[in-house]
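Q: So Swiss-Prot has the following annotated:
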type	residues	note
MUTAGEN	PHE99 to Val	Increases early toxicity against C.quinquefasciatus, enhances toxicity against A.aegypti larvae, protein is more like BinA from strain 2362
MUTAGEN	SER104 to Ala	No change in toxicity against C.quinquefasciatus, slightly higher toxicity against A.aegypti larvae, protein is more like BinA from strain 2362
MUTAGEN	SER104 to Glu or Gly	10- to 250-fold decrease in toxicity against C.quinquefasciatus, not toxic against A.aegypti larvae, protein is more like BinA from strain IAB59
Amino acid sequence: MRNLDFIDSFIPTEGKYIRVMDFYNSEYPFCIHAPSAPNGDIMTEICSRENNQYFIFFPTDDGRVIIANRHNGSVFTGEATSVVSDIYTGSPLQFFREFKRTMSTYYLAIQNPESATDVRALEPNSHELPSRLYFTNNIENNSNILISNKEQIYLTLPSLPENEQYPKTPVLSGIDDIGPNQSEKSIIGSTLIPCIMVSDFISLGERMKTTPYYYVKHTQYWQSMWSALFPPGSKETKTEKSGITDTSQISMTDGINVSIGADFGLKFGNKTFGIKGGFTYDTKTQITNTSQLLIETTYTREYTNTENFPVRYTGYVLASEFTLHRSDGTQVNTIPWVALNDNYTTIARYPHFASEPLLGNTKIITDDQN
């Protein structure tokens, strides 16, 4: 797995809940205000609910962070003049950069480091509590923009499974052996994914406390398409499938905000766009280069046995399987998301010294999302 730690030691890693403090009023933490507060204000005040005071800084590919509250999973969100707490959508206004000011303090900005978040009282020019987050262009000598990380609660990250060798092609043991329906599965890669980016029946607030990070596992295996005993010189037409079913494509998009492109690369939605580089690196996949989604295709192919003796042939296609898991390893999607890639096919045969069948005409039967 790639290293997600931040460079500066005072900036948190993905493995902690952080209690963020106003540097000016250092005794008072940032706190998600009561639901009755307008616009989900982030306040600096005396906060009675402990979970409202702790945040996870979820890192993204480019070093920005998504700051999520431990109580309900709401995230820091920029508005016209202030920063509030809102549900995560992947909006650019929910990605913050951290700029170091001293060894123990920093300030937050969305894009422009000259426009920082500013901790100010509800009444201008006052340091009375409660106060809230605004944007300001006043950076120099402005202690109101400074924040620091005080208390930390460490969390246990999911243990990712070890990667394995690519799956071996099945070997037939006799003329009547049709081979396994699936070869042994091999884990190709796994990656962490923040709980705010996935879909689960567990409430977001509960996820933030029990499984703030999920993981996605990418597995590959050889899937049998057909098997037949070819008499000497015979020709047969076989039906094969490629791609992914519409049901699986929709379920995968709903589950992890990732879909599979027509070139078998991954397409990322707004929620996961910020982690697409790390996601594909860890799972040993690629980002799609097309706007078209992969669909299921059924086609027929003609095969001819060119030998002067009977041969058993079994056709296989490479399957890529994706599963979503909670931090304790339990699988969320009970039916895995599987794509069959007909760019990678193989034909097992017996006797082993027999040549592969001669490939003839190929005809697409269906090419739709049914």
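Note: Cβ is positioned from N, Cα and C throughout, glycine not excepted.
Have a look at these and tell me how they're positioned relative to everything else.
A: PHE99 (mutagenesis position) is surrounded by 13 other CB atoms, counting those within 10 A of its CB over all protein chains shown. Under DSSP, PHE99 (mutagenesis position) is assigned to a strand (E or B) in the three-state scheme.
Using a 10 Å radius centred on the Cβ of SER104 (mutagenesis position) and all shown protein chains, the other Cβ atoms total 13.
Secondary structure from DSSP puts SER104 (mutagenesis position) in coil.
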